[in-house]
Amino acid sequence: MSDPKPTRSQGDLAEMLEMLLDKGVVVNADIAVSVGDTELLGIELRAAIASFETAAEYGLEFPTGTDMERVESAANISPDQSDPASETQSETESTNPLSDDSTPTASTSAEETK
């Protein structure tokens, strides 16, 4: 009898990771721990996973200290395209497939912050 062989190659994982970072994905998770009818613990998780280049294209928020010039040059976008204050809410909603109503993004307009 022959030894079992893996059905997946390492290339599959690399390709999947490349696609995930290239396209991006939003993770929404609601976790509740209950005993009977009493909820003891509730966790709401909202996360966007994407490469810096993809996140810059869609206007997602970056951590403090991120070298924005490097991100903008890697994503081939101009600084005014990545500035969230320069976008309107309608432009953001129509061009941002990574976000939904419950997912926070950096693309807030000046009208939203007032």
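Backbone N, Cα and C atoms are what each Cβ position is placed from, and that goes for glycine too.
For reference, Swiss-Prot has these:
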MUTAGEN   Leu13 to Ala  Does not make gas vesicles, still interacts with GvpL
MUTAGEN   Leu13 to Ile  Very few gas vesicles, still interacts with GvpL
MUTAGEN   Met19 to Glu  Makes no gas vesicles, decreased interaction with GvpL
MUTAGEN   Leu20 to Ala  Makes no gas vesicles, decreased interaction with GvpL
MUTAGEN   Asp22 to Ala  Mix of cylindrical and spindle-shaped gas vesicles, still interacts with GvpL
MUTAGEN   Lys23 to Ala  Unstable gas vesicles that do not float, still interacts with GvpL
MUTAGEN   Gly24 to Ala or Ser  Makes no gas vesicles, decreased interaction with GvpL
MUTAGEN   Val25 to Ala  Unstable gas vesicles that do not float, still interacts with GvpL
MUTAGEN   Glu39 to Ala  Very few gas vesicles, still interacts with GvpL
MUTAGEN   Arg46 to Ala  Unstable gas vesicles that do not float, still interacts with GvpL
MUTAGEN   Glu69 to Ala  Cylindrical gas vesicles, still interacts with GvpL
MUTAGEN   Ala74 to Asp  Does not make gas vesicles, still interacts with GvpL
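Overlay of Swiss-Prot feature records on the structure.
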| residue | record | Cβ contacts under 8 Å, 6 or more apart |
| --- | --- | --- |
| Leu13 | mutagenesis position | none |
| Met19 | mutagenesis position | none |
| Leu20 | mutagenesis position | Ile49 |
| Asp22 | mutagenesis position | Ser51, Thr54 |
| Lys23 | mutagenesis position | Ala50, Thr54 |
| Glu39 | mutagenesis position | Ala32, Val33 |
| Ala74 | mutagenesis position | Phe52, Glu53, Ala56 |
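In the three-state DSSP scheme, Gly24 (mutagenesis position) falls into the coil class.
A strand conformation is recorded for Arg46 (mutagenesis position) in the three-state DSSP classification. Secondary structure at Glu39 (mutagenesis position), as computed by DSSP, is strand. Here the mutagenesis positions are Gly24, Val25, Arg46, Glu69, and the one with the most other Cβ atoms within 10 Å of its Cβ is Gly24. DSSP assigns Glu69 (mutagenesis position) to a helix. Using Cα positions, the member of the mutagenesis positions Gly24, Val25, Glu69 nearest to Arg46 (mutagenesis position) is identified as Val25. The CA atom of Gly24 (mutagenesis position) is located 21 Å away from the CA atom of Glu69 (mutagenesis position).
A helical conformation is recorded for Leu13 (mutagenesis position) in the three-state DSSP classification. Reported as a whole number, the C-alpha separation between Glu69 (mutagenesis position) and Val25 (mutagenesis position) equals 24 Å.
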